[in-house]
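Trainee: Residues or ranges marked as domain 'Carrier' in Swiss-Prot (evidence: sequence analysis): 965-1039. Recorded in Swiss-Prot as a mutagenesis result, Val151 to Asp carries the remark: Does not produce anguibactin, impairs ability to grow under iron-limited conditions and decreases virulence. Per Swiss-Prot, mutagenesis His267 to Leu is noted as: Does not produce anguibactin, impairs ability to grow under iron-limited conditions and decreases virulence. One entry in Swiss-Prot concerns the mutagenesis experiment His267 to Asn. Its note says: Increases anguibactin production. Does not affect ability to grow under iron-limited conditions. No change in virulence. Quoting Swiss-Prot on the mutagenesis of His267 to Gln: Decreases anguibactin production, decreases ability to grow under iron-limited conditions and decreases virulence. Annotation of the published mutagenesis Gln303 to Pro in Swiss-Prot: Does not produce anguibactin, impairs ability to grow under iron-limited conditions and decreases virulence; the original residue is retained in the structure shown.
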Amino acid sequence: MNQNEHPFAFPETKLPLTSNQNWQLSTQRQRTEKKSITNFTYQEFDYENISRDTLERCLTTIIKHHPIFGAKLSDDFYLHFPSKTHIETFAVNDLSNALKQDIDKQLADTRSAVTKSRSQAIISIMFSILPKNIIRLHVRFNSVVVDNPSVTLFFEQLTQLLSGSPLSFLNQEQTISAYNHKVNNELLSVDLESARWNEYILTLPSSANLPTICEPEKLDETDITRRCITLSQRKWQQLVTVSKKHNVTPEITLASIFSTVLSLWGHQKYLMMRFDITKINDYTGIIGQFTEPLLVGMSGFEQSFLSLVKNNQKKFEEAYHYDVKVPVFQCVNKLSNISDSHRYPANITFSSELLNTNHSKKAVWGCRQSANTWLSLHAVIEQEQLVLQWDSQDAIFPKDMIKDMLHSYTDLLDLLSQKDVNWAQPLPTLLPKHQESIRNKINQQGDLELTKELLHQRFFKNVESTPNALAIIHGQESLDYITLASYAKSCAGALTEAGVKSGDRVAVTMNKGIGQIVAVLGILYAGAIYVPVSLDQPQERRESIYQGAGINVILINESDSKNSPSNDLFFFLDWQTAIKSEPMRSPQDVAPSQPAYIIYTSGSTGTPKGVVISHQGALNTCIAINRRYQIGKNDRVLALSALHFDLSVYDIFGLLSAGGTIVLVSELERRDPIAWCQAIEEHNVTMWNSVPALFDMLLTYATCFNSIAPSKLRLTMLSGDWIGLDLPQRYRNYRVDGQFIAMGGATEASIWSNVFDVEKVPMEWRSIPYGYPLPRQQYRVVDDLGRDCPDWVAGELWIGGDGIALGYFDDELKTQAQFLHIDGHAWYRTGDMGCYWPDGTLEFLGRRDKQVKVGGYRIELGEIEVALNNIPGVQRAVAIAVGNKDKTLAAFIVMDSEQAPIVTAPLDAEEVQLLLNKQLPNYMVPKRIIFLETFPLTANGKVDHKALTRMTNREKKTSQSINKPIITASEDRVAKIWNDVLGPTELYKSSDFFLSGGDAYNAIEVVKRCHKAGYLIKLSMLYRYSTIEAFAIIMDRCRLAPQEEAEL
């Protein structure tokens, strides 16, 4: 390799890097310990009819002219300038006689080698000799040392030398050394603890929270993709003219279009953007790194582009002229320690070379890579046209996402550069057209006509055609269609005698059984509205619902002792008496659009809210499912869901409308897989419909006890919570041809609104997707500003169509807040988060508010907090849901100062739970109670919920706070079984199986061991009596009376 000596003597042997260079280099090294990534700018230019010798001579002249090219970047964060440096002879690849496909491959290989190189050389140059006397020049600059304007200067000076003009002499006083020392001295004067500096940092929003598919640190190597937008000279001048008319710079106009696009894909109104600003007025003609990054909080959405761009101009000027210099290196370090939202600060950049720059020559190819930049936009003028260079690390993002962002940017840029455009008009939608088209198509699928029938009508039609078919099986009892209809008509007659009129609300408060189905059919036949109110909640809460719903008559079971009235406001009618009444001869005439039922769900203010669903809304869902899966007279469903849980609506009316059979279990058997398996096998159940946790329990039990029950199920429908990725295969291990269906929706949208037939589960899936809307239902994914989110962007799921509830009963304010009417379409805001995949598939991403799903029940944490705060002595309480797959509730309590448990312990966890049981259903009472002196707070002064979650994994004063030792032989027997299953752990009388680490799998193993020891324990008993003390008593009773369910 021939070498030429570099004659330029630099005045210093080494030079400290600037803060910006330190940041770039340190970030690069953080990501290059095991990865292939460096900071560089790479350009390719073609030169025609110029000899190679001439080109080499001119390049050598430029390199000798600029001392930076003689430097070496070392590991000590200094630039070293050897006394004698050398210029390597440029590599040459002769392709002058190669075929086109070979040339294309060689050029691609060259680019790949150059861009993936980990060389720290300041400049690397090679030639490709192409046919037709063309030389392709490949130049790679180390961008830690050479900035974008310097790259431009390099090629301008090459053009100057090739034209025969000499280079100007460098100013020996304005050098790189002078610049670096000046910047570093300025940094020394910055007080990083000053209030003004911290004020600036803390007011910055996060960078655009773009969807990603991996963390940058996990990339094996980085490929940079450059995409370019070109705006004609005419349109560019129009954009400049309009910008100046509104007193904004063209740079801020281009950056504001960028922030608008980033805002949509980042699901945020405000975002941080890094402007790479080069201050070179005093350093003209010098190649080096003069970039001073500036972090600016940009607006991404306003009512018009004019208000947005003017706002951003103001924000930029405030940041630029801020009275305290804000070094980016220190900014980034501080931001990354504030919160997770700043985990990757300053990773999106905007830069420009629009002033006094017009590249006479256009680059053939190029790209720019920085370890701390995921996406950059660089604006330049080439041959009088605006060229916008988008450089992105595509491997970080979902496929084609950056391309879609580029198209939206192009569309908005084209619109704003039109002649006579009005920037004060509302911003147009930027959702890519192809995405909009796919969503419109899937939201209009299906040919299902809106039903004009009532929810119960098809059942009574089936009575006429198949009167002797089995309608219900419950243990040894069964009812055929005609008998069930007879009971329902008599019940309707009894309700009429009790004064119930069409449109009245009638409560159903009884345990699971035949009576529930008789009751709801009878209520609907009488033209009334059924309101299921669970017995598994305090009487005070039940009566609050009765009063709120305007209920006078309550259908009960004669054996339910909990239904003793506390006053004479309500008339209690047991269904066994009701079916002995004179039957109602013909059904009450009701419009299909009128309410069929009201289901009360948890309310954030502490008061449950009643969801009002119409006949046609609910029946439309039932018909859609029945048609899709060909549900018919030979189908039987195991009905596990409680009546106040809307899966029961399909269990009852879906099957009875199709002529099928409902197989019931008792209230105590609803959590007992032994009973489920027996019912499935004995009664040939073909369908399963439940929350995922119950089906998981069925499969686990079947595997442990060698049951064939899952193989009987031709159709499994799961909804109401996350579905484990392993469930489809575990099910198909029993039945290869079984249909596994994932569903979702909201009580406010008639049972379900979406469906997905799960065939295979790809490795890359994070969860089972929601799928697609059911016929006559629609979905939108919407951000906080009401914009439809692009593919992969998380937003709130809105449901539209014929299943939408009529609102919340007697609560106009809540109805208006959740049910929106836009352009003639009704939408329900679910509070669930989701995103679209490019093919139109919906993915569920969890809740956005304080509402959670626990055991399939939708729970407002706010309602639990209201109940906790009602307890005397509680200063403040916070409830959270803990866990991913199997969530449990935990509550944190700060007592009034004079009643803090640390001092006087006036309350313990068990007392809190007893008090909550008087206000809330059992499933809403937290299993874990933790007392605190104060709540942990975030930097913004809010309760730190993540810190609370971490506390649940540490030993605190919890529901096991009173650790009474195990003393009886029975308790010791239980403790040994638990230790065998859970592993060695310290157990006490009050130790809770599930809080001690137990789950559904462990619970089944406990039951299995109990059976081997001669105790006929049911799984439901462990769920019901989950402490050592309670379970020991139950075990003893089961030993004495194995055929009976013992009661404490």
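Residue 1 is the first one shown; counting continues down the chain.
Cβ coordinates come from backbone N, Cα and C, glycine included.
Values in this document were obtained by computation on a predicted structure and should not be read as measured data.
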Trainee: For the mutagenesis positions listed here (Val151, His267, Gln303), tell me which residue's CB has the most neighbouring CB atoms inside 10 Å.
Mentor: His267
Trainee: Rounded to the nearest Å, what's the C-alpha distance separating Gln303 (mutagenesis position) and Val151 (mutagenesis position)? Just drop the number here, would you?
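Mentor: For Gln303 (mutagenesis position) versus Val151 (mutagenesis position), the Cα atoms are 39 Å apart.
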Trainee: Where DSSP helix means H, G or I and strand means E or B, what are the helix, strand and coil counts for the domain 'Carrier' (965-1039)?
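Mentor: Residue counts for the domain 'Carrier' (965-1039) by secondary structure: 45 helix, 2 strand, 28 coil.
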Trainee: Rounded to the nearest Å, what's the C-alpha distance separating His267 (mutagenesis position) and Val151 (mutagenesis position)? Just drop the number here, would you?
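Mentor: Answer for this pair: 35 Å between alpha carbons.
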Trainee: Three states by DSSP: which one describes Val151 (mutagenesis position)?
Mentor: helix
